[in-house]
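> Got a structure for you, written out below as structure tokens; questions coming shortly.
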Amino acid sequence: MMPRNNLEASTCKMAEPFNFEKKESKPPPQDPLRSPVAQHNHPTFRLKSPENGNTKNNFLLCEQNKQYLASQEDSSVVSSNPAVVNGEVGGSKGDRKPPPTGNPVSPLSLGNSSPPNQVKTKPSSNVTPEKSKKSHKLFENALSVNNPALFNSLGPPLRSTTCHRCGLFGSLRCSQCKQTYYCSTACQRRDWSSHSTICRPVQQSLNKLEDNKSPFETKAIEVKSEVDCPPGVTKEITAGAERVMFSDLRSLQLKKTMEIKGTVTEFKHPSNFYIQLYSSEVLENMNQLSTSLKETYANVVPEDGYLPVKGEVCVAKYTVDQTWNRAIVQAVDVLQRKAHVLYIDYGNEEMIPIDSVHPLSRGLDLFPPSAIKCCVSGVIPTAGEWSEGCVAAVKALLFEQFCSVKVMDILEEEVLTCAVDLVLQSSGKQLDHVLVEMGYGVKPGEQSSTEQSVDHSALEDVGRVTVESKIVTDRNALIPKVLTLNVGDEFCGVVAHIQTPEDFFCQQLQSGHKLAELQESLSEYCGHVIPRSDFYPTIGDVCCAQFSEDDQWYRASVLAYASEESVLVGYVDYGNFEILSLKRLCPIIPKLLDLPMQALNCVLAGVKPSLGIWTPEAVCVMKEMVQNRMVTVRVVGMLGTRALVELIDKSVAPHVSASKALIDSGFAIKEKDVADKGSSMHTASVPLAIEGPAEALEWTWVEFTVDETVDVVVCMMYSPGEFYCHFLKDDALEKLDDLNQSLADYCAQKPPNGFKAEIGRPCCAFFSGDGNWYRALVKEILPSGNVKVHFVDYGNVEEVTTDQLQAILPQFLLLPFQGMQCWLVDIQPPNKHWTKEATARFQACVVGLKLQARVVEITANGVGVELTDLSTPYPKIISDVLIREQLVLRCGSPQDSLMSRPANQHKQIDSHRVQASPSAEQWKTMELPVNKTIAANVLEIISPALFYAIPSEMSENQEKLCVLAAELLEHCNAQKGQPAYRPRTGDACCAKYTNDDFWYRAIVLETSESDVKVLYADYGNIETLPLSRVQPIPASHLELPFQIIRCSLEGPMELNGSCSQLVMELLRNAMLNQSVVLSVKAISKNVHAVSVEKCSENGMINIAENLVMCGLAENLTSKRKSASTKEIPHSRDCCCTELQKQIEKHEQILLFLLNNPTNQSKFTEMKKLLRS
């Protein structure tokens, strides 16, 4: 981007007009269209640099600063044109006249083969001879007071139009004194404190003088500084209150046969696309306009009553980047208060609120639109409208591409539209001819009885015109050649970079001098290239990259964008990669791509990892032996684009083979039939994952024998009849961690490779829970195209998209699948399905514990086991616990258990994953004695039947809590690398507190896709955490009761259904985060039924009674009594019935005395009732 100081300077320099006769070899340097503020999102796209310069028919721009600087070339020159007084020449609406001959300034125009007479094509100076001569003559008569020509020829004296505040060029003038100039309203506000002391209203004579300006002079845009305004407050007025319409903008003066150049920034179809003009003047205009819009509308507020009209040019805030841009109103929806606008400097359009639209200030230069609407001339769509296939194909060829078009006709529509003749740079063919050849269009006037079909032979003839061919000009020409290797080739090389023995890069030593020359050329080229902040290469592009370790330039390929300002690049001549800032990249030229890519991707032949994966130690051994050393490289096979090679170090005697060294060190074992395997896979150079038929893959599960006893950890659980375990033998988990790391590295380096999912096929699958890749089996292909996969090392089933799958390499299948499906033997559900209570209890018994499993039976569906918890003082068999608590039934034999065990009943309890974590039924809070009254603070209100509070008095268990915190810290730190944990609402868990990063016991209040809201159960704090900061809590850490208490509002409450929201609102206002007095009335299942009282100005308020008085709840005591009365059989022999009647009478009397103590008629009625 243009630096701010250059941008400001550019407004003060005189831009020389283009020469229409002289052919330029290069266009002016490309600058972006925005100000240097960080605004990367434009209404459309950046203006791209052209391939060739402007050779003819470029356009000339008129600028205010040209006149001013031209007048400064000779201080003795006085302008004869009064239009220069305010630094601007132009025409008012509907009354534009050309300036006098000899004036070096013209309206904005696009040049053609015959330039206008008033414009000099080769100005030798900035002041014409005619003007100089006239000025000299005027000065000869300067002292002749009686000379009438003095007043007839001279305009107002030329004033300095530099900003009084900052000294930059400024065309805005104080409308009160009309003497002081400013560059912006911001500068005038800052200067008002000093200027207000000398600012006086302009004299009447000056007003008359300004009223007598020539008709072709555009009125200066002035800034009014009212005397009665406080310091720093100014108001901007326009020269007339009328709206700015499209016709008010300065004209481009396009003509037929004129050639224009620019970038296609918006493409709808061949009859409607926009080209953003390219020239240094347009860039300056856009930069100036961007700065002015930002300053003028920075703190603008919507105008009351302003309603844009169709055809009005206004300023609209673009939704994507929230920047202000000029736009033309195409439609207005008054009811919805929305406007449909088209951004005239870019070509795109959108529907935005009217509040985001403001009138265009007349204080801004009325530059012509930078984007012109175009249509392809000489062709019309075959079927009446352009097909989707046509739009897609042509858009791929033109969109964001620099092009040169010839204006064939100018159509007068709502906005200016040019019918253009466009030549495709990729093939040299005219676009209208290509559309006809491909069957998408016909010549005007041609009759076609049937719709033409796409001519496939034409597609072959214009092969360079297909979607893929758009890369010919800007991408294929910028991709270095690839060295080809054949089986049997042998050369002296250097191992440049090693990932693993199955992924490393070699260089041919014979090309070393060419590579050194290339590095010199790169350094020389990049040293002279001006850094471009608008260079945004696409993924796959080759460019020059400055390596971070030595600051030297190398050829690199863009692999991915790490952020908006950084990319991951791979150095194509060495094989290594790193993340670089965009500032360390620059475009590459074809000359630097003559040398083929020197990094050859290789695989070491004859070996495979002894542990199933290549360990860091194995990689180190190989690096010590061959990296950056001259070795003999022998190609024994091809694996797609990678070479299967043998590396031999002949500098020592005897010769050392890299494969044999790895085998001897114990990190690798010999792989048989390597050469046959490599030769059989030598096909076209396509990625291995999609070439030819899929390779037959083999995999195994963890193996067991009946009556074998092993240590296990439950990693996934659906029910006691289906859960998944990790068997802790032979360092299985350590090997799995290493495998997962290698798998993640492999998948991160490989782009999506078109993996075709097949049910039962192993693959690499992306788990969104933690953003890592894991081994999986395809379980189901859904109608939507998504795939359900079973993560074989953990047991969970997830739905993923096709781009979240990758082919898996055979070496990743050597380690047996670790997530073994299991079920508890000797038990069965009471009914057909496992109950939630049984599942929750089983969950509480196994969470986070290392258990002992005895294998009872083995079937194709998994392993039937007996689980025993040895962490307790005596062995605890899990199935016996469930039977003893009457949650499950004991079955007679393993076969019976198998028959009654539901298979894959995921829907029995939950369609989501059920993690092994204690639910709300398993954890306990401290219990208070009945009838005890305590002061407490209410922490969270779930409902009137459940809220959490913490006593105000300090707990006596502080020492135990400190010990528990230390144990939790040790436990949670040891759980790193475990699968992502998703708790449920009400579960107990371990949570990592933000302020100190320590782990504490917590209760889950709410959950979302990425966050969880927790209540710290021993301290009362509440915060929202990412899922990465919560872990399941083992049952052993729940033995100490939570220091908070679970409460429910005292029993006699019945909420009206329609008032539940009001009840919750009242409870939150009355109790939440406030000190209250709790009186324990009863305890049921660790929930305290309490009455809540709160101190107020009028004394203690009972919350429950307050709800009853507000009509949001009712007392159930009387209702229950009346209900129980109805249930008691009427018996004359029972005294309880009579006693109940007497009680009810006395209750009525007491209620009467309380409510109606002075009502005599009612008093007599109550006496009769008492006597009856």
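Cβ atoms here come from the backbone N, Cα and C positions, even for glycine.
At each noted site, the model still has the original residue.
Computed from a predicted structure; not experimentally measured.
Swiss-Prot feature annotations, pasted as is:
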- C163, C166, C183, C187: Zn(2+) 1 binding site (BINDING)
- C174, C177, H195, C199: Zn(2+) 2 binding site (BINDING)
- 536-595: domain 'Tudor 2' (DOMAIN)
- 756-815: domain 'Tudor 3' (DOMAIN)
- N325 to Y: Strongly enhanced binding to symmetric dimethylarginines (MUTAGEN)
- Y774 to N: Strongly reduced binding to symmetric dimethylarginines (MUTAGEN)
- N796 to A: Significantly reduced binding to symmetric dimethylarginines (MUTAGEN)
- Y1019 to N: Abolishes localization to meiotic nuage; when associated with K-1023 (MUTAGEN)
- E1023 to K: Abolishes localization to meiotic nuage; when associated with N-1019 (MUTAGEN)
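So where do these features actually land, and what's packed around them?
Long-range C-beta contacts of C163 (Zn(2+) 1 binding site), restricted to its own chain and to partners at least six residues apart, with a cutoff below 8 Å, comprise F169, G170, Y181, Y182, C183, S184, C187. Look at C163 (Zn(2+) 1 binding site): DSSP puts it in coil.
Under DSSP, C174 (Zn(2+) 2 binding site) is assigned to a strand (E or B) in the three-state scheme.
For the domain 'Tudor 2' (536-595), the model gives a mean pLDDT of 87.
Within the domain 'Tudor 3' (756-815), the DSSP-based counts of helix, strand and coil residues read 7 helix, 27 strand, 26 coil.
Counting every protein chain shown, the Cβ of N325 (mutagenesis position) has 22 other Cβ atoms within 10 Å.
Shown in sequence order, N740, L743, C764, A765, F767, F791, D793, Y794 are the residues of the chain, 6+ apart in sequence, with a C-beta less than 8 angstroms from the C-beta of Y774 (mutagenesis position).
In sequence order, I950, Y1000, Q1043 make up the list of same-chain residues 6 or more apart from Y1019 (mutagenesis position) whose Cβ falls under 8 Å from its Cβ. Taken residue by residue with DSSP, Y1019 (mutagenesis position) is part of neither helix nor strand, so it is coil.
Every protein chain shown contributes to the tally, and the Cβ of E1023 (mutagenesis position) ends up with 15 other Cβ atoms within 10 Å.
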> Look up H195 (Zn(2+) 2 binding site) in the DSSP assignment and reduce it to helix, strand or coil.
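Its secondary structure by DSSP: helix.
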> Neighbour count, 10 Å Cβ-Cβ cut-off, for H195 (Zn(2+) 2 binding site): what number do you get?
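If we count other Cβ atoms within 10 Å of H195 (Zn(2+) 2 binding site), we arrive at 20.
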> Let's see if you can do this one: DSSP helix, strand and coil counts over the domain 'Tudor 2' (536-595), in that order.
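Secondary-structure composition of the domain 'Tudor 2' (536-595): 7 helix, 27 strand, 26 coil.
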> Going by DSSP, give the three-state secondary structure for C183 (Zn(2+) 1 binding site).
coil
> For C174 (Zn(2+) 2 binding site) and C166 (Zn(2+) 1 binding site), determine the Cα separation and express it in whole Å.
15
> Of the recorded positions C177, H195, N325, N796, E1023, which sits closest to C166 (Zn(2+) 1 binding site) by Cα distance?
H195
> In whole Å, how far is N796 (mutagenesis position) from H195 (Zn(2+) 2 binding site) when you measure between their Cα atoms?
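Cα-Cα distance, H195 (Zn(2+) 2 binding site) to N796 (mutagenesis position): 75 Å.
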> Quick check: with C163, C166, C183, C187 left out, which same-chain residues have Cβ atoms within 8 Å of the centroid of the Zn(2+) 1 site Cβ atoms?
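What remains near the Cβ centre is T162, H164, R165, G167, L168, G170, Y182, S184, A186.
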> Compared by Cα position, which of the mutagenesis positions N325, N796, E1023 is the closest one to C199 (Zn(2+) 2 binding site)?
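When the Cα distances are compared, N325 comes out closest.
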> Do me a favour and check the Cα-Cα span between N796 (mutagenesis position) and C177 (Zn(2+) 2 binding site); whole Å is fine.
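So the Cα of C177 (Zn(2+) 2 binding site) lies 79 Å away from that of N796 (mutagenesis position).
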> Around the C-beta of C183 (Zn(2+) 1 binding site), how many further C-beta atoms are within 10 angstroms, looking at every protein chain?
24
